[in-house]
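Participant: One structure, pasted below without further comment.
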Amino acid sequence: MDNLYTGISKSIESLPPEITFSYGYIFTNFKKLKWPWLNKRKIDNVYLSNHFFFILQEDAMAYAIEVLIFFSSELSVFYISKADSTGFFNRHGSPSPLKAVISTFLSYLIRRFSRKNIPSRISLFSRSQPQYLFPSSSLNPSKHILDDRELVRWWLKVLDSVNGSQCPKKYVLIPGMDPRETLKYTPQHVDTDLNWICGHPYESMGQSAGEIIPRFPDDPKTRFLDQLDRDGEVVSIDKFWELMAFRQECIHGRIVGFFSLEFPGNDQDGTNNTITEDLDLQNGIQINEKIYRMVYEKLLRSDFETLEKSKGATLDLINDINNSKDIKDSVDWIKKVSGKKTSEDKKRKAIDISEQLKPVNILNESLIRKKSKKK
């Protein structure tokens, strides 16, 4: 992938030009983590960067995703914190581009922020909710809220298309569901190395679950680990997942999914690019952590029930970013992309198919027996 803009443009080029939208991407610099990541009793030497990507259509937020990137000495973790839609995206009768765009964004992050000889992991917990990022968007009748099973399938398709410099191992775990049923949700590949594994990536060399499972904000694994700490319990990694099936997030007849993509370390370091290079490559803008936090918290207090309210909330958020001292007046960080498939492309494809379907005479003339004349 050359850069984020090129990648997103390519991901939707098979869609018609009517599919037009803009996107924005903001992120913060890495700062030392202020809470325990592995060991509850001490602050680990881990660094965190926040990344927020959003899609606009008709000047209103349509979709957004937040990814938290953690750097430890042994692992880079890309934790998908939250993702949500408003229901204000006009597909014009075409397939939705959202899965392809989000896969492209995650692929960009993996390539851009990979570190030399250090493995990377994408981590995600999915649970169906009416809204995550956009308050009151659940009141919009146009918003299609995926149920628990639909959401698991949606994320499996998104993550299945994520590409790093090397192919990842892909893990999915649905607490309380047996492996055979779980794998029915996953995309299947002719190359079995590309198929999903029912399980988790955490390998224990005698350590307890609390020593090898990182802690993330607003994450059910973290809540369970904290509960175990308060109760003074130490459990193995296998016991941890066995008990997780009985946690509040995983019961009441609804399924939840835990996903992990494991990318091996490589000999290239993607973190050497400077901020200036990122701006030239149209790869988003870095802003101050305080501004990021202010914008994010304002988002969670906004109203996205109607299109007009969504436009107003979107404009306020973008103005807050533009008015910060981190943004130069000349920087155009909101990028517009469109599908490129035309009616001529469709016609040409139809002609190609009809040509393939034409019968072809493959008989040799010498093999055709001529009918003898009657005497």
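Note: Cβ is positioned from N, Cα and C throughout, glycine not excepted.
In this structure the noted substitutions are not present, so the sites keep their original residues.
Below are the features I grabbed from Swiss-Prot:
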MUTAGEN   Asp84 to Ala  Abolishes histone acetyltransferase activity
BINDING   Phe125, His144, Ile145, Leu146, Trp154  acetyl-CoA binding site
MUTAGEN   Asp218 to Ala  Mildly decreases histone acetyltransferase activity; when associated with A-219
MUTAGEN   Asp219 to Ala  Mildly decreases histone acetyltransferase activity; when associated with A-218
ACT_SITE  Asp219  active site, proton donor/acceptor
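Relative to the rest of the structure, where do these features sit?
Facilitator: Within its own chain, Asp84 (mutagenesis position) has Tyr63, Ala64, Gln131, Tyr132, Leu133, Phe134, Ser137 as residues 6 or more apart in sequence whose C-beta sits under 8 angstroms from its own.
Using a 10 Å radius centred on the Cβ of Phe125 (acetyl-CoA binding site) and all shown protein chains, the other Cβ atoms total 19. According to its DSSP assignment, Phe125 (acetyl-CoA binding site) is in a strand.
Secondary structure from DSSP puts Asp218 (mutagenesis position) in coil.
For Asp219 (mutagenesis position), the same-chain residues 6+ apart in sequence whose C-beta sits under 8 angstroms from its C-beta are Tyr79, Phe125.
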Participant: Need the DSSP three-state call for Asp84 (mutagenesis position) to compare against my parser.
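Facilitator: DSSP call for Asp84 (mutagenesis position): strand.
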Participant: Measuring Cα to Cα across Phe125, His144, Ile145, Leu146, Trp154, which the record gives as the acetyl-CoA binders, how far apart are the two most distant ones in Å?
Facilitator: 20
Participant: Name the residues of the same chain, 6+ apart in sequence, whose Cβ is under 8 Å from the Cβ of Trp154 (acetyl-CoA binding site)?
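Facilitator: Expected: Lys99, Leu146.
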Participant: Relative to the Cβ position of Ile145 (acetyl-CoA binding site), how many further Cβ atoms are located within 10 Å?
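Facilitator: Its Cβ has 16 other Cβ atoms within 10 Å.
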